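Chemist: For reference, the structure I am asking about is given below.
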Amino acid sequence: MEKGDTHILVFPFPSQGHINPLLQLSKRLIAKGIKVSLVTTLHVSNHLQLQGAYSNSVKIEVISDGSEDRLETDTMRQTLDRFRQKMTKNLEDFLQKAMVSSNPPKFILYDSTMPWVLEVAKEFGLDRAPFYTQSCALNSINYHVLHGQLKLPPETPTISLPSMPLLRPSDLPAYDFDPASTDTIIDLLTSQYSNIQDANLLFCNTFDKLEGEIIQWMETLGRPVKTVGPTVPSAYLDKRVENDKHYGLSLFKPNEDVCLKWLDSKPSGSVLYVSYGSLVEMGEEQLKELALGIKETGKFFLWVVRDTEAEKLPPNFVESVAEKGLVVSWCSQLEVLAHPSVGCFFTHCGWNSTLEALCLGVPVVAFPQWADQVTNAKFLEDVWKVGKRVKRNEQRLASKEEVRSCIWEVMEGERASEFKSNSMEWKKWAKEAVDEGGSSDKNIEEFVAMLKQT
């Protein structure tokens with residue numbers, strides 16, 4: 001790294017869904033002349049696959065996260081406390097050397113779930129900003145929980161928040177998936193807003209057209225808000241960032257060739273793509289209902305079932321659907337969603353998957369499991385109007401009939417053309433946001449100009 005180059009640190013939370021958005025923003029900053037050092041853990045660095053110019057442009061700085069000291073008996077709070085303590089100390093040690101190097105960093109951009117990074121940055125006189133990997137709608141909900149203006153679970157049948165549609169309790173993020181850790185999870189997610197008054201900027205992985213009113217509300221919190229999303233590889237949007245077709249980090253090995261060859265043989269818009277992310281674990285009864293519902297649609301389908309989940313499928317399921325379905329352990333989701341054969345995405349509604357569906361113009365069947373997925377599903381169905389949300393019964397089970405009905409309605413029903421038309425509109429608006437002169441591109445340009453002036 002040459003002396004005098006404008007240099008920043010990027011510090012993501014060490015999980016795939018948090019690293020990839022910050023990596024994508026880093027690529028756009030590099031394309032505009034900024035030098036980036038990515039601070040991460042050894043485990044993550046071993047899985048990074050930066051291609052072309054980015055393999056040289058992003059300097060990887062590895063620090064310990066304390067995971068080697070973790071005990072199996074540790075609670076989530078104990079694990080997070082150790083992570084914070086270890087990472088704080090190691091970040092301080094790293095910065096003591098970096099700040100006296102020939103080209104010290106001017107700025108640190110960090111994952112919002114690690115607000116303690118801001119305090120370390122202040123110690124060293126570094127300008128700083130949190131990066132929110134989630135939607136601004138979730139930011140609003142968590143902020144109001146932090147300040148005691150909203151309780152989880154809520155005490156009223158409807159919830160009214162500034163610049164948000166009217167919400168029901170079933171639209172709020174579900175943080176009770178691990179009852180023993182609910183309080184810890186809520187503390188972690190609401191702490192993202194505990195010290196924002198000391199941040200220079202707030203970066204959000206969204207775009208103005210998608211969440212404009214909520215973004216305006218965030219700006220009332222007193223710090224400038226920079227929307228820089230969607231953080232999807234440029235090849236699928238504006239194509240202005242060279243050699244940017246993949247995120248650069250995958251903790252799973254995709255069956256890319258198998259999936260794409262199979263899709264090539266199917267008619268346009270005929271395939272249902274099913275994936276519920278890298279973390280969700282589904283109960284055996286629910287997975288069985290899901291499998292039967294998918295099978296009974298008679299649709300071609302590509303289903304990602306991780307190896308750890310495959311044993312929950314009904315006996316001989318894979319063999320029984322061989323003519324219609326392909327079941328794989330992982331795939332390149334962007335490649336699949338961009339394929340013309342795919343007509344619907346059955347998704348858990350993680351924010352990255354939500355953005356990918358919108359960016360690639362694919363209607364959805366929303367099947368959220370926990371956390372922000374629930375709120376994302378609400379917006380996909382009722383605000384952005386690109387699909388249907390699966391309903392559960394009193395036992396919190398989605399029946400095979402409900403699964404089949406939702407898939408059929410999105411792909412063949414009366415509103416199928418509406419869902420597709422709306423999806424294509426969002427695809428256009430997402431591309432416009434990151435293209436030259438778009439809202440997100442302008443925000444990135446302004447940030448780069450600010451860095452070069454200081």
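Each position is counted from 1, following the chain as shown.
Each residue, glycine too, has its Cβ placed from N, Cα and C.
Pasting the relevant annotations from Swiss-Prot:
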MUTAGEN   S15 to A  In UGTMG1; increases catalytic efficiency more than 10000-fold for the 3-OH glycosylation of mogrol, and acquired ability to convert the generated mogroside I-E to mogroside II-E via 24-OH glycosylation; when associated with H-28, R-47, M-48, L-76, Y-79 and I-109
MUTAGEN   H18 to A  Loss of catalytic activity
ACT_SITE  H18  active site, proton acceptor
BINDING   H18, H144, A371  anthocyanidin binding site
MUTAGEN   R28 to H  In UGTMG1; increases catalytic efficiency more than 10000-fold for the 3-OH glycosylation of mogrol, and acquired ability to convert the generated mogroside I-E to mogroside II-E via 24-OH glycosylation; when associated with A-15, R-47, M-48, L-76, Y-79 and I-109
MUTAGEN   H47 to R  In UGTMG1; increases catalytic efficiency more than 10000-fold for the 3-OH glycosylation of mogrol, and acquired ability to convert the generated mogroside I-E to mogroside II-E via 24-OH glycosylation; when associated with A-15, H-28, M-48, L-76, Y-79 and I-109
MUTAGEN   L48 to M  In UGTMG1; increases catalytic efficiency more than 10000-fold for the 3-OH glycosylation of mogrol, and acquired ability to convert the generated mogroside I-E to mogroside II-E via 24-OH glycosylation; when associated with A-15, H-28, R-47, L-76, Y-79 and I-109
MUTAGEN   M76 to L  In UGTMG1; increases catalytic efficiency more than 10000-fold for the 3-OH glycosylation of mogrol, and acquired ability to convert the generated mogroside I-E to mogroside II-E via 24-OH glycosylation; when associated with A-15, H-28, R-47, M-48, Y-79 and I-109
MUTAGEN   T79 to Y  In UGTMG1; increases catalytic efficiency more than 10000-fold for the 3-OH glycosylation of mogrol, and acquired ability to convert the generated mogroside I-E to mogroside II-E via 24-OH glycosylation; when associated with A-15, H-28, R-47, M-48, L-76 and I-109
MUTAGEN   L109 to I  In UGTMG1; increases catalytic efficiency more than 10000-fold for the 3-OH glycosylation of mogrol, and acquired ability to convert the generated mogroside I-E to mogroside II-E via 24-OH glycosylation; when associated with A-15; H-28; R-47; M-48; L-76 and Y-79
MUTAGEN   D111 to A  Loss of catalytic activity
ACT_SITE  D111  active site, charge relay
BINDING   S278, C331, Q333, W351, N352, S353, E356, D372, Q373  UDP-alpha-D-glucose binding site
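Give me the local environment of each listed feature.
Modeler: For S15 (mutagenesis position), the number of other Cβ atoms no farther than 10 Å from its own Cβ, over all displayed protein chains, is 16. Under DSSP, S15 (mutagenesis position) is assigned to coil, being neither helix nor strand in the three-state scheme.
For H18 (mutagenesis position), the count of additional Cβ atoms within 10 Å of its Cβ stands at 22 [all protein chains shown].
Close to H144 (anthocyanidin binding site) in the fold, though at least 6 residues off in sequence, lie L150, L161, each with a CB less than 8 Å from its CB.
For R28 (mutagenesis position), the count of additional Cβ atoms within 10 Å of its Cβ stands at 23 [all protein chains shown]. R28 (mutagenesis position) carries a helical DSSP state (H, G or I).
DSSP assigns M76 (mutagenesis position) to a helix in the three-state reduction.
Other C-beta atoms found within 10 angstroms of the C-beta of L109 (mutagenesis position) number 25, with every protein chain shown included.
Taking Cβ-Cβ distances under 8 Å and a sequence gap of 6 or more within the same chain, the neighbours of D111 (mutagenesis position) are F11, P12, F13, H18, L22, V117, P130, F131, T133. According to DSSP, D111 (mutagenesis position) sits within a strand segment.
Reduced to three states, the DSSP call for Q333 (UDP-alpha-D-glucose binding site) is helix. Other Cβ atoms within 10 Å of the Cβ of Q333 (UDP-alpha-D-glucose binding site) number 23 in total over all chains.
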Chemist: When the Cα-Cα distance from E356 (UDP-alpha-D-glucose binding site) is computed for each of the mutagenesis positions R28, M76, T79, which gives the smallest value?
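Modeler: Sorting the mutagenesis positions by distance from E356 (UDP-alpha-D-glucose binding site), the top entry is R28.
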Chemist: How would DSSP class N352 (UDP-alpha-D-glucose binding site) in three states?
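Modeler: N352 (UDP-alpha-D-glucose binding site) sits in a helix per DSSP.
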Chemist: Going by DSSP, give the three-state secondary structure for A371 (anthocyanidin binding site).
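Modeler: The three-state answer is strand.
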Chemist: To the nearest Å, how far is the Cα of A371 (anthocyanidin binding site) from the Cα of R28 (mutagenesis position)?
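Modeler: That comes out at 29 Å between the alpha carbons.
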Chemist: Can you tell which of the recorded positions (T79, Q373) has the fewest other C-beta atoms within 10 angstroms of its C-beta?
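Modeler: Result for the recorded positions T79, Q373: minimum number of other Cβ atoms within 10 Å at T79.
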Chemist: Nearest to L109 (mutagenesis position) by Cα distance: which of the binding-site residues Q333, N352, Q373 is it?
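Modeler: Given the candidates Q333, N352, Q373, the nearest one is N352.
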Chemist: What does DSSP call H144 (anthocyanidin binding site) in the simple three-state scheme?
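Modeler: DSSP call for H144 (anthocyanidin binding site): helix.
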Chemist: Closest of the mutagenesis positions to Q333 (UDP-alpha-D-glucose binding site), Cα to Cα, picking from R28, M76, T79?
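Modeler: Smallest Cα separation from Q333 (UDP-alpha-D-glucose binding site) among R28, M76, T79: R28.
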